[in-house]
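Report on the following structure.
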Amino acid sequence: MVVAGIDPGITHLGLGVVAVEGKGALKARLLHGEVVKTSPQEPAKERVGRIHARVLEVLHRFRPEAVAVEEQFFYRQNELAYKVGWALGAVLVAAFEAGVPVYAYGPMQVKQALAGHGHAAKEEVALMVRGILGLKEAPRPSHLADALAIALTHAFYARMGTAKPL
């Protein structure tokens, strides 16, 4: 199973693709990883357009069975939520155009799936990603580590039969 994971952000969007191997213990290979960067000085339409184009290009290249995104929770940061929504919209349109279903997972679900408990630190989750992917070091920067964790989380829930598309 090939899964694209996305940590949505308008300035830094984590984008990772993994190939999950067989059954049994969760093991996977890293196929692609990057952080798509945009500048706050650019017009919004250019930032969103660049994110959309890059995500669509990766989806066409790797042909994942699913796109998994991190659900965002903003309590008092309305402007940040608004701008992250731009990035998420670009991802949703790219997934639609590529014909790939989209799934969303919250931070607690990611921690539970990869570390076995919902209160794991980011570093603990990154180390689990490193182990599952067989990497020498934990993925960096954090946006990439989060994107890969989200992709692996989808693989975990898909194996359990509990994954539901947006």
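Cβ atoms are placed via backbone N, Cα and C, with glycine included.
Where a substitution is noted, the model still shows the residue that was there originally.
Database features (Swiss-Prot):
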type: ACT_SITE; residues: D7; note: active site
type: BINDING; residues: I10, T11, P40, R47, F73, F74, R76, Q77, L80, K83, M108, R140; note: DNA binding site
type: MUTAGEN; residues: E70 to Q; note: Loss of HJ resolution
type: MUTAGEN; residues: F74 to A; note: Slightly reduced HJ resolution activity, altered sequence specificity
type: MUTAGEN; residues: Y75 to A; note: Improved HJ resolution
type: MUTAGEN; residues: R76 to A; note: Reduced HJ resolution
type: MUTAGEN; residues: H143 to D; note: Improved HJ resolution
type: ACT_SITE; residues: H143; note: active site
type: ACT_SITE; residues: D146; note: active site
Measure from the CA atom of E70 (mutagenesis position) to the CA atom of P40 (DNA binding site) and give the result in Å, rounded to a whole number.
22
Closest of D7, I10, E70, L80, M108 to D146 (active site), Cα positions, recorded positions only
D7
Under DSSP, is D146 (active site) helix, strand or coil?
helix
Return the member of D7, I10, L80, M108, H143 nearest to E70 (mutagenesis position) in space, with distance defined Cα to Cα and candidates limited to these recorded positions.
D7
For D7 (active site), which of the recorded positions L80, M108, H143 has the nearest Cα in space?
H143
C-alpha spacing of H143 (mutagenesis position) relative to L80 (DNA binding site), in angstrom
16
Cβ density check for E70 (mutagenesis position), other Cβ within 10 Å (all protein chains) comes to 24
Please report the DSSP secondary structure of D7 (active site), reduced to three states.
strand
Need the DSSP three-state call for P40 (DNA binding site) to compare against my parser.
coil
Tally every other Cβ atom lying within 10 Å of the Cβ atom of M108 (DNA binding site).
14
Rounded Cα separation (Å) that holds between M108 (DNA binding site) and H143 (mutagenesis position):
17
